[in-house]
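Taken straight from Swiss-Prot:
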type	residues	note
DOMAIN	52-101	domain 'Tudor-knot'
DOMAIN	162-327	domain 'MRG'
MUTAGEN	Tyr87 to Ala	Loss of H3K4me3/H3K36me3 binding capacity and loss of activity
Amino acid sequence: MGSPNAAAETDLTTDDFIGDTRRDSGSDTETNTDCDGEDLPLLLLPAPPGHFEEGERVLAKHSDCFYEAKVLKVEFKDNEWKYFVHYIGWNKSWDEWIRLDCLLKHSDENIEKQKEQGLKQQGIKSAMAWKVSKMKPRSPNVARGRKRKQDSVDTEKNVLPSDNLLSFNIPPALRKQLLDDFEFVTQMQKLVQLPRSPNVDGILKKYIDSQMKKHGRVTDSLEEILKGLRCYFDKALPVMLLYNNERKQYEESVSGGVSPSTVYGAEHLLRLFVKLPELLVHVNMAEETLKELQDNFVDILRFLRKNQSVLFVSTYKAVEEMEKKEG
């Protein structure tokens, strides 16, 4: 997925991780006796229970969610197996190395287990755990559009072009919020103080509470959508939701397995809504699923607008001011 405002991304290839496992020795005898475990060809290494092979379709765990993925490379290093996986339907810049304990066999049984934990089978296939029919790349005849500058969050592209799947408007008041946010961070060099209260988790909970109060219940599909939105926020924030001068703050605030959704608030959640149409162009949805998703997005934006004075910060602070207070 393109990232106009994140730090420069590097598309790592498997060659960057896997070296030549063959020894350059003078004889077969030397090769067999003068080598350690790391230099053995992969075929000679023992395969532990649950070993996954190159090209195998799997369920891979990321940010507490399982997604459909494919194993591209396998490596035995530091006394453990590691797997380079590609998440189906995602840009290759999301490919990553993960450990054995983050993989599940792609089986009906495992899919059912995830369903019992709150993810529906179709949702596992989606980058956001939403019910979709399948993942597929963008059609070659769909224009990518002009390349935007590195340090910007696109605040004007709030309506999806007609040749894409999803279309919703960002209310004028929230669009102004985005523009003010842009000016504070990029021009005035001020940041939102972290951690935010309420954070993204808290905002989504408040939204659920409002739906419960309004309708007397919350549907399973809405809970699934909100869970997917949270997972997607956690994955997308460091990649495309930060301005360059926010990155140091991110590195200092999000570490040790902390989820961005527990640290950041409405300001960055709103940035995600700007990006969602562009990101969901890769997802092929049934018509009724698309309408449900779109209606929920519109309603969440309406909720953000209605509670704008409570959910969004009124003042941004200079970095020096925050560092002085922390000291």
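Just so you know, glycine gets a Cβ as well, placed from its N, Cα and C.
Keep in mind it's a predicted model, so treat the numbers as computed, not measured.
DSSP states for the domain 'Tudor-knot' (52-101), grouped as helix (H, G, I), strand (E, B) and coil, give 5 helix, 31 strand, 14 coil.
Other Cβ atoms within 10 Å of the Cβ of Tyr87 (mutagenesis position) number 19 in total over all chains. Taken together, the residues in the domain 'Tudor-knot' (52-101) have a mean pLDDT of 85 on the 0 to 100 scale.
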